[in-house]
Amino acid sequence: MASKDVEEGVEGPICWICREEVGNEGIHPCACTGELDVVHPQCLSTWLTVSRNTACQMCRVIYRTRTQWRSRLNLWPEMERQEIFELFLLMSVVVAGLVGVALCTWTLLVILTAPAGTFSPGAVLGFLCFFGFYQIFIVFAFGGICRVSGTVRALYAANNTRVTVLPYRRPRRPTANEDNIELTVLVGPAGGTDEEPTDESSEGDVASGDKERDGSSGDEPDGGPNDRAGLRGTARTDLCAPTKKPVRKNHPKNNG
């Protein structure tokens, strides 16, 4: 009831962690809107330090954070019973593993360096079985060590680090100029393109040139269509006729 009375008497945005008015100290840490839009940076930093989360549980946006180690480290932080048990289990497994590896190595060296007939085949087989089962135990214990060490490491980091939350940067939306981009065809280099004109286009150009020459005055010649065809043939023959090179009289080949 007291929290509801406080929320009803507050005007403006409310921090979703402490349920108090944010004021000018609030930040927008993620893409959430509405009641989860603004939060106190101190409240969110404390929550992230304890929970060791890196993203918002609602919008799944990763927080922009900066982690700093405290100047005075707390080597033995306050822990619950389960955490104390996990720490004790971790230390016991590590000590047992080191002692077992040392004993197995020492026994193996003794067997290898002992003279022939010192140990019976049964004793050697028993040692090998014990060593194999012990290695299996070490493998499974190593998995438990990794799991417990992760919990202990998170607890140690939560008590000796400070997380600072930075404001959220919303993705930049494209502007109107970027949406209305038009593609333009680039013109080739000066001097024309490499494509050759087709036969149809060349014939059309020749025909248009003939029409311009024949119909410039607007009147047909006296000879009629046959004369025009003859003129076109003559013009084409003159244009296509090869040019003769001048012959030099004083050239030695010509004199011979």
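A Cβ is built for glycine as well, from the same backbone N, Cα and C atoms used for every other residue.
None of the listed substitutions appears in this model.
Here Swiss-Prot flags CYS15, CYS18, HIS40, CYS43 as Zn(2+) 1 binding site. The local packing around CYS43 (Zn(2+) 1 binding site), expressed as other Cβ atoms within 10 Å of its Cβ over all shown chains, amounts to 18. In the three-state DSSP assignment, the secondary structure recorded for CYS43 (Zn(2+) 1 binding site) is helix.
Sequence annotations record features per position, and here Swiss-Prot assigns Zn(2+) 2 binding site to CYS30, CYS32, CYS56, CYS59. Annotation note: CYS30 (Zn(2+) 2 binding site) sits in a coil segment as assigned by DSSP. The number of other Cβ atoms within 10 Å of the Cβ belonging to CYS30 (Zn(2+) 2 binding site), over all protein chains shown, comes to 23.
For the mutagenesis of CYS15 to Ser, Swiss-Prot gives this note: Loss of B7-2 and ICAM-1 surface expression reduction; when associated with S56 and S-59. The structure shown keeps the original residue. Listed in sequence order, GLU21, VAL22, GLY26, VAL38, VAL39, HIS40, CYS43 are the same-chain residues six or more apart from CYS15 (mutagenesis position) with CB atoms under 8 A from its CB.
Packing around ILE17 (mutagenesis position) is summarised by its Cβ count: 13 other Cβ atoms lie within 10 angstroms of its Cβ, all protein chains included. One mutagenesis experiment named in Swiss-Prot is ILE17 to Ala, and its note says Unable to down-regulate cell surface MICA and AICL; when associated with A-47.
One entry in Swiss-Prot concerns the mutagenesis experiment TRP47 to Ala. Its note says: Unable to down-regulate cell surface MICA and AICL; when associated with A-17.
Quoted from Swiss-Prot for the published mutagenesis TRP47 to Ala: Complete loss of host receptor tyrosine kinases (RTKs) internalization and E3 ubiquitin ligase activity. Sequence-distant neighbours of TRP47 (mutagenesis position): residues of the same chain at least 6 apart with a C-beta under 8 Å from its C-beta are ILE17, ASN53.
Quoted from Swiss-Prot for the published mutagenesis CYS56 to Ser: Loss of ubiquitination; when associated with S-59. Loss of B7-2 and ICAM-1 surface expression reduction; when associated with S-15 and S-59. In the three-state DSSP assignment, the secondary structure recorded for CYS56 (mutagenesis position) is coil.
Every protein chain considered, the tally of other Cβ atoms within 10 Å of the Cβ of CYS59 (mutagenesis position) stands at 12. A mutagenesis experiment is reported in Swiss-Prot for this position, CYS59 to Ser, and the note states: Loss of ubiquitination; when associated with S-56. Loss of B7-2 and ICAM-1 surface expression reduction; when associated with S-15 and S-56.
According to Swiss-Prot, the mutagenesis experiment TYR156 to Ala carries the annotation: Reduced cell surface modulation of both DC-SIGN and DC-SIGNR. Mapped onto three states, the DSSP output places TYR156 (mutagenesis position) in helix. Cβ-based neighbour count (10 Å, all protein chains) for TYR156 (mutagenesis position) stands at 15.
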How far is it from CYS18 (Zn(2+) 1 binding site) to CYS56 (mutagenesis position), counting Cα to Cα, in Å? 17
For a quick check of packing: other C-beta atoms within 10 Å of the C-beta of HIS40 (Zn(2+) 1 binding site), how many? 21
